[in-house]
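*Asks:* For the mutagenesis experiment C202 to A, the note given by Swiss-Prot reads: High decrease in catalytic activity. Marked as active site, acyl-ester intermediate by Swiss-Prot on the basis of a curator's inference: S203. Per Swiss-Prot, the feature Ca(2+) binding site maps to D272, D275, A277, D279, I281; the stated evidence is experimental evidence. Per Swiss-Prot, active site, charge relay system is recorded for D417, H457, and the stated evidence type is a curator's inference. In Swiss-Prot, the entry for mutagenesis C458 to A states: High decrease in catalytic activity. The structure shown retains the original residue.
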Amino acid sequence: MLVMQLLLPFLASTAAAAAAIDSTSSSNGSDHHGSSFQAECESFKAKINVTNANVHSVTYVPAGVNISMADNPSICGGDEDPITSTFAFCRIALNVTTSSKSQIFMEAWLPSNYSGRFLSTGNGGLGGCVKYDDMAYAAGYGFATVGTNNGHFGNNGVSFYQNTEVVEDFAYRALHTGVVVGKELTKNFYPQGYNKSYYLGCSTGGRQGWKSVQTFPDDFDGVVAGAPAFNFINLTSWGARFLTLTGDSSAETFVTETQWTAVHNEIIRQCDSLDGAKDGIIEDPDLCQPIIEALLCNATQSSTSGTCLTGAQVKTVNGVFSATYGLNGSFLYPRMQPGSELAAYSSYYSGTPFAYAEDWYRYVVFNNTNWDVATWTVQDAAIANAQDPYQISTWNGDLSPFQKKGGKVLHYHGMEDAIISSESSKVYYKHVADTMNLSPSELDSFYRFFPISGMAHCANADGPSAIGQGTGTFAGNNPQDNVLLAMVQWVEEGVAPDFVRGAKLNGSTVEYRRKHCKYPKRNRYVGPGSYTDENAWECV
């Protein structure tokens with residue numbers, strides 16, 4: 001099978017993996033070794049002729065060395081998290097001018113174990129930073145891989161201030177430009193060009209993947225989009241609203257971190273067993289409608305104990321678990337799903353502004369560096385929605401062009417996401433179904449959505465959340481354990497995933513696995529084995 005022909009250099013520490021690497025390569029790819037590949041790389045700079053581009057460097061990177069982060073500014077982490085190359089590749093760094101007031105920085109990593117496949121990575125937050133870990137992950141599988149800084153360096157919105165060109169890069173242009181340039185470099189470097197084009201991204205990267213599906217359907221054959229920051233304008237308004245609910249730490253409405261722990265424990269008490277198993281994980285938060293009043297302090301209790309809430313605090317918590325509405329009661333954004341309270345505190349409930357919302361309103365909506373999130377109202381949300389620069393909301397429900405060209409989307413979202421409510425993904429799925437007048441079985445031909453229980457924002461948390469979405473979540477090379485390989489199998493072999501199998505990792509050790517259902521089905525424990533037995537669950 002084509003999927004099993006993908007090379008696995010990052011597993012080369014085992015003899016079995018090393019043997020597999022030596023004995024396999026994509027029949028559509030090219031396997032370069034030693035000095036010939038190095039010579040091809042070192043002579044490639046003179047052959048690059050990309051419009052509006054300034055090539056900084058073309059460097060041969062051998063296997064087994066720390067990859068230089070000289071082009072990664074300190075605002076993006078610099079070299080604090082070095083990556084060791086487990087494969088040889090040709091590294092190209094360049095700037096591409098997108099307007100008289102904007103440019104992107106990008107890199108292309110062209111591996112010696114090329115599989116005949118192209119892949120673009122995405123970004124995160126308001127960034128701003130090349131996702132080098134994702135580039136290493138994809139290039140390790142033999143993809144010619146590109147990544148950009150999304151039009152500016154840094155994970156904040158300062159660069160947007162009075163510069164709509166940088167906003168345009170962030171909305172869509174940086175990724176699309178990187179794809180166009182990256183494909184040109186790939187075709188020029190490898191005589192056979194590329195056969196299929198893929199995308200892998202989460203959060204802002206998830207939104208970027210969906211923007212490509214909606215606006216540039218020919219860019220990719222397969223898109224893996226996690227925890228998308230789509231409905232972007234209303235997402236920022238949702239993030240701004242939390243401070244108006246909680247107040248600062250001195251407000252009577254403020255709920256302390258200790259009290260949020262009590263809230264979380266009560267939610268788990270009420271909702272954990274709704275899926276049939278008491279495992280500390282809420283499989284489907286849709287079923288969880290917590291009665292927070294159960295935590296009201298009685299006559300002998302004090303809210304200062306951290307174990308109970310005042311009436312004002314209960315109102316705050318209920319507000320968090322309520323949808324956000326705008327002028328005239330118009331729906332803006334769904335509630336925060338219950339189960340994510342512990343991680344969400346630092347981002348949303350701590351009595352301080354959510355930085356991304358603050359930056360978007362300051363530097364884009366109002367162009368006022370002194371704007372105060374505490375003053376946010378639904379009128380502000382209406383102003384932001386009326387702008388929606390370059391349709392950054394990324395909410396088009398008509399995916400017909402992508403469907404007709406044969407594209408595939410694998411969409412996933414963690415059910416404990418503390419940054420982007422997982423309910424937003426469910427709302428979008430239904431929006432696509434309604435817009436295209438397609439049932440779930442009809443959507444299945446090109447669009448499949450997998451809610452991942454026990455996953456926080458893009459990765460990790462309490463449950464079996466490692467699904468091969470990146471280096472730190474690698475849990476196997478079977479397509480059912482790896483969303484990137486599942487996408488390759490779907491595109492190239494026509495075998496679509498009916499489930500995504502996640503792993504609960506302890507370091508690199510798999511503690512247990514669970515099959516995550518394809519929406520709109522949900523997982524239910526039916527026994528008779530332990531909840532750690534994947535065969536004790538079924539999709540209903």
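Cβ from N, Cα, C; glycine included.
Although substitutions are noted, the structure shown does not include any of them.
The structure displayed is predicted, hence computed values, not measured ones.
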*Asks:* What number of additional C-beta atoms lies within 10 angstroms of the C-beta atom of D417 (active site, charge relay system)?
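*Replies:* Result for D417 (active site, charge relay system): 27 other Cβ atoms within 10 Å.
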*Asks:* By a simple count, how many Cβ atoms lie within 10 Å of the Cβ of C458 (mutagenesis position), its own Cβ left out?
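*Replies:* Taking every protein chain into account, the count is 24.
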*Asks:* Which one, from the binding-site residues D272, D275, D279, has the smallest tally of other C-beta atoms lying within 10 Å of its C-beta?
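*Replies:* So among D272, D275, D279, the binding-site residues given, the one with the fewest Cβ atoms within 10 Å is D272.
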*Asks:* Once the chains shown are all counted, how many other Cβ atoms turn up within 10 Å of the Cβ of the residue listed as 'active site, acyl-ester intermediate'?
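*Replies:* Within a 10 Å radius of the Cβ of the residue listed as 'active site, acyl-ester intermediate' lie 22 other Cβ atoms.
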*Asks:* Could you tell me which of these recorded positions, C202, A277, I281, has the fewest other Cβ atoms within 10 Å of its Cβ?
*Replies:* A277
*Asks:* Which of the recorded positions C202, S203, D417, H457, C458 has its Cα nearest to the Cα of A277 (Ca(2+) binding site)?
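*Replies:* Ranked by Cα distance from A277 (Ca(2+) binding site), first place goes to D417.
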*Asks:* Quick one: which residues besides D272, D275, A277, D279, I281 have a Cβ within 8 Å of the Ca(2+) site's Cβ centroid, in sequence order?
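*Replies:* Checked against the 8 Å cutoff, the neighbours are S273, G276, K278, G280, I282, E283, S453, Y525, Y531.
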*Asks:* Have a look around H457 (active site, charge relay system) and count the other CB atoms within 10 A of its CB, chains all included.
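*Replies:* Within a 10 Å radius of the Cβ of H457 (active site, charge relay system) lie 23 other Cβ atoms.
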*Asks:* Between D417 (active site, charge relay system) and H457 (active site, charge relay system), find the distance joining the two CA atoms and give it rounded to the nearest Å.
*Replies:* 4
*Asks:* Cα-Cα, whole number of Å: D272 (Ca(2+) binding site) versus H457 (active site, charge relay system)?
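*Replies:* Checking the Cα atoms of D272 (Ca(2+) binding site) and H457 (active site, charge relay system) gives a distance of 20 Å.
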*Asks:* Recorded positions C202, S203, D275, I281: which have a Cα within 10 Å of H457 (active site, charge relay system)?
*Replies:* C202, S203
*Asks:* How long is the line from the C-alpha of I281 (Ca(2+) binding site) to the C-alpha of C202 (mutagenesis position), rounded to the nearest angstrom?
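*Replies:* For I281 (Ca(2+) binding site) versus C202 (mutagenesis position), the Cα atoms are 22 Å apart.
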*Asks:* What does the structure give for the C-alpha distance between C458 (mutagenesis position) and D279 (Ca(2+) binding site)? Integer Å is fine.
*Replies:* 21
*Asks:* Under a three-state reading of DSSP, tell me whether H457 (active site, charge relay system) is helix, strand or coil.
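*Replies:* DSSP call for H457 (active site, charge relay system): coil, neither helix nor strand.
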